[in-house]
Amino acid sequence: MSKKINGFEVLGEVAWLWASSPLHRKWPLSLLAINVLPAIESNQYVLLKRDGFPIAFCSWANLNLENEIKYLDDVASLVADDWTSGDRRWFIDWIAPFGDSAALYKHMRDNFPNELFRAIRVDPDSRVGKISEFHGGKIDKKLASKIFQQYHFELMSELKNKQNFKFSLVNS
């Protein structure tokens, strides 16, 4: 018999990881709700534990192109329905405050062997963001590159029509 997942328990464990992360602890509490609750509701997260204690967490949203643009324009703009709107996977959160990022990375590559993910990576000092690409451990690298190129082409084609696109990393 499998144990039913308690969303409040997961939220508490993720909140503890946020508080333990030098980057996340500086963010407003509203971002915890925006970034974590939809992930729990849609079961689009991984929470790694060691000896019963949380050590790492990541969440992702499966966006359509419209919501991808919305997310890049304002990372705090996604609502619950956006998280399951398409097949363009974005890591929303990646938290490993105790040095377990490699374990989380391996878990994701092993458990999502044919999947593609992208993420906004922010340098905490300069606050400069960039889009990074990740793929599962079994997908052909050339195929992954081709799909990522197609994603970028579609994204850039749509952005040409956006007059007020600002690529915001935090709420103003």
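Note: Cβ is positioned from N, Cα and C throughout, glycine not excepted.
Here the original residues stay in place, and none of the substitutions has been built in.
Summarising the annotation, Swiss-Prot assigns active site to HIS24 (among others) and lists a curator's inference as the type of evidence. Cβ neighbour count for HIS24 (mutagenesis position): 20 (other Cβ atoms within 10 Å of its Cβ, all protein chains included).
The feature active site is assigned by Swiss-Prot to ASP93 (among others). A C-beta separation below 8 Å, combined with a sequence spacing of at least six in one chain, links ASP93 (mutagenesis position) to ASN35, VAL36, ALA39, TYR45, PHE57, CYS58, SER59.
According to Swiss-Prot, the mutagenesis experiment GLY12 to Ala carries the annotation: Does not affect homodimerization. Around GLY12 (mutagenesis position), a 10 Å sphere centred on its CB holds 12 further CB atoms from the protein chains shown. DSSP assigns GLY12 (mutagenesis position) to a helical segment in the three-state reduction.
Annotation of the mutagenesis experiment GLY12 to Glu in Swiss-Prot: Abolished homodimerization.
Looking at Swiss-Prot, you'll find the mutagenesis ALA15 to Glu noted as follows: Abolished homodimerization. Cβ-based neighbour count (10 Å, all protein chains) for ALA15 (mutagenesis position) stands at 16.
Neighbour list (ALA19 (mutagenesis position), Cβ cut-off 8 Å, at least 6 residues apart, same chain): ARG25. Secondary structure from DSSP puts ALA19 (mutagenesis position) in a helix. Quoting Swiss-Prot on the mutagenesis of ALA19 to Glu: Does not affect homodimerization.
Here Swiss-Prot notes a mutagenesis experiment, HIS24 to Ala, with the remark: Strongly reduced protein-lysine acyltransferase activity. In the three-state DSSP reading, HIS24 (mutagenesis position) counts as helix.
A 10 Å cutoff on Cβ-Cβ distances gives ASN35 (mutagenesis position) a total of 22 other Cβ atoms nearby, all chains included. According to Swiss-Prot, the mutagenesis experiment ASN35 to Ala carries the following note: Strongly reduced protein-lysine acyltransferase activity.
DSSP assigns CYS58 (mutagenesis position) to a strand. Record note (Swiss-Prot) on the mutagenesis of CYS58 to Ala: Does not affect the protein-lysine acyltransferase activity.
For ASP93 to Ala, Swiss-Prot lists a mutagenesis experiment annotated as follows: Abolished protein-lysine acyltransferase activity.
Counted within 10 Å of its Cβ, the other Cβ atoms near ARG121 (mutagenesis position) come to 12, all protein chains included. What Swiss-Prot notes for the published mutagenesis of ARG121 to Ala is this: Abolished protein-lysine acyltransferase activity. Abolished binding to acyl-CoA.
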If you measure C-alpha to C-alpha, which of GLY12, ALA15, HIS24 (mutagenesis positions) come within 10 angstroms of ARG121 (mutagenesis position)?
none
Which number gives the other C-beta atoms within 10 angstroms of the C-beta of CYS58 (mutagenesis position), all protein chains shown included?
23
Distance, HIS24 (mutagenesis position) to ALA15 (mutagenesis position) (CA atoms, angstrom)
10
